[in-house]
Amino acid sequence: MELQVVGANALTVSETTFGREFNEALIHQVVVAYAAGARQGTRAQKTRAEVSGSGKKPWRQKGTGRARAGDIKSPIWRSGGTTFAAKPQDHSQKVNKKMYRGAIKSILSELVRQDRLVVVEKFELDAPKTKVLVQKLKDLAVEDALIITASLDENLFLAARNLYKVDVRDVQGIDPVSLIAFDKVIVTVDAVKQIEEILA
């Protein structure tokens, strides 16, 4: 199959990478796993056993007229322990390489079908100027975009840093969430070739 390149000849690409059927269930599983892996999971509270304080009974069991109490670390006391204390958790989910690559291929194929993948010969800036980048995107009739290049161009990265709806990644930095988060995905010819090599 062929991908149209802006201002250049069409690029022949592999149908297994850019012409794959849309697999919603697989994409959902991989996106959920990716988001789960990004969770910090470091929350921690103390149970009554872990709270610092005496284990002595505050007053005798009977005869005072007060409610019975075992120690000052009881969860119903101020500064006592937490009943079901949260502990650090690993939220990551296992996704094997075949599934991950399949999801990326499925997303790329759907971007092609929806005309959301814009292929350009090259995409670089002479200086880190946001104004120049905005104009370049206007020329492509794009506002909300993920820009994928073969290697990270520092000028491009710095120019895009101040734009809320624009992100710049190299091929190694793409992930399923960022691919579906933007209206358009601008990708260079060299980046397309790299993606094909990685996903082959």
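Each residue, glycine too, has its Cβ placed from N, Cα and C.
Although substitutions are noted, the structure shown does not include any of them.
Since this is a predicted model, take the numbers as computed values, not measurements.
Quoted from Swiss-Prot, the note attached to the natural variant Thr64 to Lys states: In strain: S39; confers macrolide resistance. DSSP gives Thr64 (variant position) a coil state; it is part of no helix or strand.
Gly65 to Asp appears in Swiss-Prot as a natural variant; the accompanying note says: In strain: S27 and S47; confers macrolide resistance. Counting every protein chain shown, 5 other Cβ atoms lie within 10 Å of the Cβ of Gly65 (variant position).
The secondary structure of Ala69 (variant position), as reduced to three states from DSSP, is coil rather than helix or strand. Quoting Swiss-Prot on the natural variant Ala69 to Ser: In strain: S50; confers macrolide resistance.
Listed in Swiss-Prot as a natural variant, Thr82 to Ile is described as follows: In strain: S54; confers macrolide resistance. Neighbours of Thr82 (variant position), defined as other CB atoms within 10 A of its CB across all chains, total 13.
For the pair formed by Ala69 (variant position) and Thr82 (variant position), distance between Cα atoms is given as 16 Å, rounded to the nearest Å. On the backbone, the CA of Gly65 (variant position) and the CA of Thr82 (variant position) stand 26 Å apart.
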